[in-house]
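Each remark here refers to the structure printed beneath this line.
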Amino acid sequence: MAAPGPLPAAALSPGAPTPRELMHGVAGVTSRAGRDREAGSVLPAGNRGARKASRRSSSRSMSRDNKFSKKDCLSIRNVVASIQTKEGLNLKLISGDVLYIWADVIVNSVPMNLQLGGGPLSRAFLQKAGPMLQKELDDRRRETEEKVGNIFMTSGCNLDCKAVLHAVAPYWNNGAETSWQIMANIIKKCLTTVEVLSFSSITFPMIGTGSLQFPKAVFAKLILSEVFEYSSSTRPITSPLQEVHFLVYTNDDEGCQAFLDEFTNWSRINPNKARIPMAGDTQGVVGTVSKPCFTAYEMKIGAITFQVATGDIATEQVDVIVNSTARTFNRKSGVSRAILEGAGQAVESECAVLAAQPHRDFIITPGGCLKCKIIIHVPGGKDVRKTVTSVLEECEQRKYTSVSLPAIGTGNAGKNPITVADNIIDAIVDFSSQHSTPSLKTVKVVIFQPELLNIFYDSMKKRDLSASLNFQSTFSMTTCNLPEHWTDMNHQLFCMVQLEPGQSEYNTIKDKFTRTCSSYAIEKIERIQNAFLWQSYQVKKRQMDIKNDHKNNERLLFHGTDADSVPYVNQHGFNRSCAGKNAVSYGKGTYFAVDASYSAKDTYSKPDSNGRKHMYVVRVLTGVFTKGRAGLVTPPPKNPHNPTDLFDSVTNNTRSPKLFVVFFDNQAYPEYLITFTA
């Protein structure tokens with residue numbers, strides 16, 4: 001089924017090539033029989049016998065030493081939105097960097113000469129994959145002529161994929177019909193190749209939208225149309241291809257919006273298959289899209305896809321739903337109540353009967369009215385790691401492929417959410433170390449309390465090889481507890497609001513500034529409304545309030561900067577990786593001054609070409625502090641015998657502080673930007 005909206009006739013031409021014809025334009029791909037005979041196939045995954053042997057070997061190896069290395073935990077994947085075709089093909093909009101994306105197949109864009117490194121996409125591929133990728137691509141040049149529209153297949157080398165499809169994409173040429181047709185055929189070839197080689201997932205970056213000038217909105221419309229068409233008319237019912245990913249870079253708002261618009265257009269005529277989370281909604285009801293405001297996270301742990309997202313577990317469509325309940329299996333509150341009420345009275349009655357009989361640490365009932373096959377009821381107060389391990393083993397024994405569970409024990413049982421997140425992921429790692437090719441493919445934690453999303457994300461990052469990657473997440477606006485005095489953001493995640501002179505808010509900030517900077521002239525004061533940064537800061541504040549057993553952890557401080565840094569700080573906050581730009585005397589963190597006069601120095605708030613200077617008024621979580629020293633990269637421990645209990649910040653003088661240094665990016669929120677002149 002094609003996505004709504006007009007497309008040039010060439011893009012959906014009834015005379016499009018057949019799958020067999022399409023395959024002739026792919027260097028490195030032979031027929032199924034040919035692949036089985038081919039001794040030197042570029043992709044072992046394409047040879048069924050080799051693939052089975054590889055699996056047996058992998059299984060023996062894992063069973064022999066029972067080791068599970070960190071490399072088996074792939075990068076966290078930021079899923080902005082997802083939809084499913086009526087034929088069951090899952091489409092996901094992914095935000096991130098191509099270097100840290102994982103899938104069976106990833107598509108790359110290459111020039112006519114097939115030399116990697118010319119554009120940002122192929123340069124990124126070459127950077128991570130290594131020189132062998134170029135060597136394999138050079139070998140493929142001898143098999144197929146180099147012309148626009150052809151694709152060349154290589155292995156993934158050091159990328160987190162089994163294969164790369166390198167496409168020679170067309171120039172936009174002001175929308176010439178041939179450009180549409182060539183790009184459409186490239187997409188068809190990629191989908192057909194994945195189908196023929198029995199891969200299960202493919203990731204499409206926005207190829208052609210850089211120097212080749214394909215408009216992003218046009219590309220989004222075209223590729224979704226082709227994928228829908230493939231799903232409805234070409235893809236077999238038993239197809240191994242289960243997921244198609246559309247990748248946009250983290251800060252590419254235009255590309256993200258283009259896909260969200262197309263997702264929404266399609267979902268309006270297929271509402272039962274849509275899963276496009278909107279502002280103020282965690283159930284996927286379609287509304288007007290402005291920017292993504294909900295996030296699910298995914299990462300690969302061995303053969304398991306681990307997901308975490310806020311939502312209602314009672315609406316999950318999976319094989320197994322886990323109900324975290326009391327030891328007596330009769331709790332009817334919170335998430336457990338939602339599950340039992342959704343399942344129906346018959347399930348509740350059966351649960352009571354089974355609870356009265358001898359049973360294991362959990363009991364199993366049918367799914368009832370829920371969209372699952374069974375419900376596993378577990379006591380939330382028990383050891384979470386052991387409980388989750390038991391659930392996963394039960395799913396595997398029954399050959400189920402998917403399970404959704406809550407953040408077990410974080411409700412009435414009162415367990416520490418950080419410990420729970422670690423325990424759940426540890427259990428999945430344990431399971432993956434024992435099962436190299438399990439039936440169970442997807443484990444999802446559905447979070448009722450949105451504030452737990454960051455906690456699970458932090459736990460995932462501990463196992464993420466690319467933890468240094470700066471993912472900007474998106475959250476439901478209703479979960480951010482935005483300040484009441486903020487201007488309506490119209491579902492946007494970020495905006496700047498200029499304060500009017502004479503307003504009480506303006507006067508408060510002005511007075512704080514002029515207390516030590518009376519000789520400077522204020523040009524304007526702007527309030528920074530950044531929902532994501534505010535959410536991250538508030539989560540950190542709540543953690544610190546609990547840890548220190550009081551709420552007196554916050555100060556309003558100053559930070560001077562240059563004009564070039566302003567856009568970055570407004571959008572992303574203070575990044576300690578920039579530490580050392582102006583000061584490192586008390587540690588390699590971000591520095592904030594008690595008095596505005598300190599930050600007003602030209603060393604810190606460097607004047608721009610027009611003489612304007614810039615200073616932030618910042619909420620900073622200073623908490624419990626101590627004196628800093630050069631070389632610190634984190635605050636020192638409060639007690640040398642307990643190295644994990646750190647001070648929250650450091651200062652120049654504990655009795656009379658003039659400045660504070662923090663070492664974690666979400667420990668400061670830039671609330672106001674003052675533009676001034678000397």
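Counting starts with 1 at the first residue shown.
Glycine is treated like the rest: Cβ placed from N, Cα and C.
Every residue here is the original one, so none of the noted swaps is modelled.
Among the features that Swiss-Prot reports, substrate binding site is placed at Asp312, Ile313, Ser324, Thr325, Arg331, Val335, Gly409, Thr410, Gly411, Asn412, Ala413, Gln449, with the record citing experimental evidence. A C-beta separation below 8 Å, combined with a sequence spacing of at least six in one chain, links Arg331 (substrate binding site) to Thr325, Arg337, Asn412. In the three-state DSSP assignment, the secondary structure recorded for Arg331 (substrate binding site) is coil.
The domain 'Macro 1' annotation in Swiss-Prot covers 78-267.
Annotation comment: Swiss-Prot describes 293-464 as domain 'Macro 2'.
Residues annotated as domain 'PARP catalytic' in Swiss-Prot, with sequence analysis given as evidence: 482-678.
Residues near His559 (mutagenesis position) in space but far in sequence (CB under 8 A, at least 6 apart, same chain), listed by position: Phe574, Thr590, Tyr591, Phe592, Ala593, Ser599, Tyr604, Met615, Tyr616, Val618, Ala668, Pro670. His559 (mutagenesis position) falls within a strand when secondary structure is assigned with DSSP. Mutagenesis annotation in Swiss-Prot: His559 to Tyr, described as Abolishes catalytic activity; the structure shown retains the original residue.
A mutagenesis experiment is reported in Swiss-Prot for this position, Gly560 to Ala, and the note states: Slightly reduces catalytic activity. Abolishes activity; when associated with Y-559 and C-604. The Cβ of Gly560 (mutagenesis position) lies under 8 Å from the Cβ of Ala593, Ser599, Ala600, Lys601, Tyr604, Ser605, Lys613, His614, Met615, Tyr616, each on the same chain and at least six residues away in sequence.
Quoted from Swiss-Prot, the note on the mutagenesis of Tyr604 to Cys is: Reduces catalytic activity 20-fold. Abolishes activity; when associated with Y-559 and A-560.
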Completion exercise
Row Asp312 (substrate binding site), column other C-beta within 10 angstroms, all chains, value 15
Problem - For the domain 'Macro 2' (293-464), mean pLDDT (0 to 100) - result: 86
Handout entry: Assigned conformation of Ala413 (substrate binding site) - DSSP reduced to three states
Key = coil
Fill in the blank from the handout: The largest Cα to Cα distance in Å among the residues Asp312, Ile313, Ser324, Thr325, Arg331, Val335, Gly409, Thr410, Gly411, Asn412, Ala413, Gln449, listed in the record as binding substrate, is 19
Completion exercise
Simplified to three states, DSSP reports Ser324 (substrate binding site) as strand
Exercise for the section: Look at the binding-site residues Gly409, Gly411 and tell me which residue has the greatest number of other C-beta atoms within 10 angstroms of its C-beta. Expected result: Gly409
